[in-house]
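Worksheet: the structure to be examined is printed underneath.
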Amino acid sequence: MNSKCHCVILNDGNFIPVLGFGTALPLECPKSKAKELTKIAIDAGFHHFDSASVYNTEDHVGEAIRSKIADGTVRREDIFYTSKVWCTSLHPELVRASLERSLQKLQFDYVDLYLIHYPMALKPGEENFPVDEHGKLIFDRVDLCATWEAMEKCKDAGLTKSIGVSNFNYRQLEMILNKPGLKYKPVCNQVECHPYLNQMKLLDFCKSKDIVLVAYGVLGTQRYGGWVDQNSPVLLDEPVLGSMAKKYNRTPALIALRYQLQRGIVVLNTSLKEERIKENMQVFEFQLSSEDMKVLDGLNRNMRYIPAAIFKGHPNWPFLDEY
């Protein structure tokens, strides 16, 4: 890790800040809240922002970043911005248009990282979640290798500096890596990862291929109704995190964040509270002992908060495999 900017280098030579701010909001939250939170995060020291077309917040996030550039707080080159192509735009001919729509909303010339959001195609169209008359998602089939070639073209066109994937299992990653004529490897795989789902095998696989693991849901998310079983155990109530928080004089959230950073994982965190956003920057101020890291490893129970259950039955549903 480059400690000056708290960055790691990607396999294409670009750098990614190891702590990012996620801009997905719970349904009950007005999307305009993303603008306020992004400004708070920039003022707190965040330079890495993770978004996606399906979040419907890119116009607000872009406005916040542009206002902070205009007032001299940051420069565009100080910001690392990630967007993602949604499942309805995975046909190769739709990928660039999706990225261009995001750029239009952001009023940016480029994004720093563009990801395939899920390896599962849905019927193309205006609806993000197209359903049939029975309310079932309308699945589609697409050659993900062809989708990847369209991603490579976006990089060549200068619309994104780096390209990667999200929610891919190791077999789906291998399919891209083994693609004949591969021009660019995915720089990262963004997946759910926290002490209850530590992704040890996927992390080892990604490291062996020089692919960075980016973690979302690092504090165990309870907020996304419809996506998360609200009866799931609350990660931050885990007694081990509580006792370590006392030992290091930090919060359980900071222990969970620090755990991932020390494993070489890039961490995304979202908070709706200003004091929490600022507090999360303290993750660089302390270090967990190797003994405590082993204890945290022992919390794994392969438990997903976000199993993308609405996609179950899709031929490319990634979570059937062990990793």
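Using N, Cα and C of the backbone, Cβ positions are placed for all residues, glycine too.
Nope, none of those substitutions made it into this model, it's the original residues.
Quick look at what Swiss-Prot annotates:
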| type | residues | note |
| --- | --- | --- |
| ACT_SITE | TYR55 | active site, proton donor |
| BINDING | 20-24, ASP50, 166-167, GLN190, 216-224, 270-280 | NADP(+) binding site |
| BINDING | LYS31, HIS117 | substrate binding site |
| MUTAGEN | ALA24 to Tyr | Reduces enzyme activity and affinity for substrate. Alters the stereospecificity, so that androstenedione is converted to testosterone |
| MUTAGEN | LYS31 to Ala | No effect on affinity for androstenedione. Slight increase of catalytic activity |
| MUTAGEN | GLN222 to Asn | Decreases affinity for NADP. Changes enzyme activity, leading to the production of testosterone and concomitantly reducing the production of epi-testosterone |
| MUTAGEN | TYR224 to Phe | No effect on enzyme activity. Decreases affinity for NADP |
| MUTAGEN | TYR224 to Asp | Decreases affinity for NADP. Changes enzyme activity, leading to the production of testosterone and concomitantly reducing the production of epi-testosterone |
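Structure coloured by features recorded in Swiss-Prot.
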| residue | record | DSSP (3 states) |
| --- | --- | --- |
| GLY20 | NADP(+) binding site | strand |
| LYS31 | mutagenesis position | coil |
| TYR55 | active site, proton donor | helix |
| HIS117 | substrate binding site | coil |
| GLN190 | NADP(+) binding site | strand |
| LEU219 | NADP(+) binding site | coil |
| LEU272 | NADP(+) binding site | coil |
| ASN280 | NADP(+) binding site | helix |
Taking the binding-site residues one at a time (GLN190, ASN280), which has its Cβ surrounded by the most other Cβ atoms within 10 Å? GLN190
Going by C-beta under 8 A and a gap of 6 or more residues, the same-chain neighbours of the residue listed as 'active site, proton donor' are THR23, ALA24, LEU25, ALA34
For GLY20 (NADP(+) binding site), which residues of its chain lie six or more apart in sequence with Cβ-Cβ distance below 8 Å? PHE46, HIS48, PHE49, ASP50, PHE80, THR82, VAL214, VAL266, VAL267, LEU268, ASN269
Within 10 Å of each Cβ, count the other Cβ atoms, then let me know which of the recorded positions ALA24, LEU219, LEU272 comes out lowest. LEU272
Across all chains shown, how many C-beta atoms besides its own are within 10 angstroms of the C-beta of HIS117 (substrate binding site)? 20
Sequence gap of 6 or more, C-beta under 8 Å: which same-chain residues meet both conditions with respect to LYS31 (mutagenesis position)? LEU25, ASN56, THR57, HIS60
ARG276 (NADP(+) binding site): tally of other CB atoms within 10 A of its CB: 16
Compute the C-alpha separation of LEU272 (NADP(+) binding site) from HIS117 (substrate binding site), stating it in Å without decimals. 23
What remains of the binding-site residues LEU219, ARG276, ASN280 once a 10 Å Cα-Cα cut-off to HIS117 (substrate binding site) is applied is none
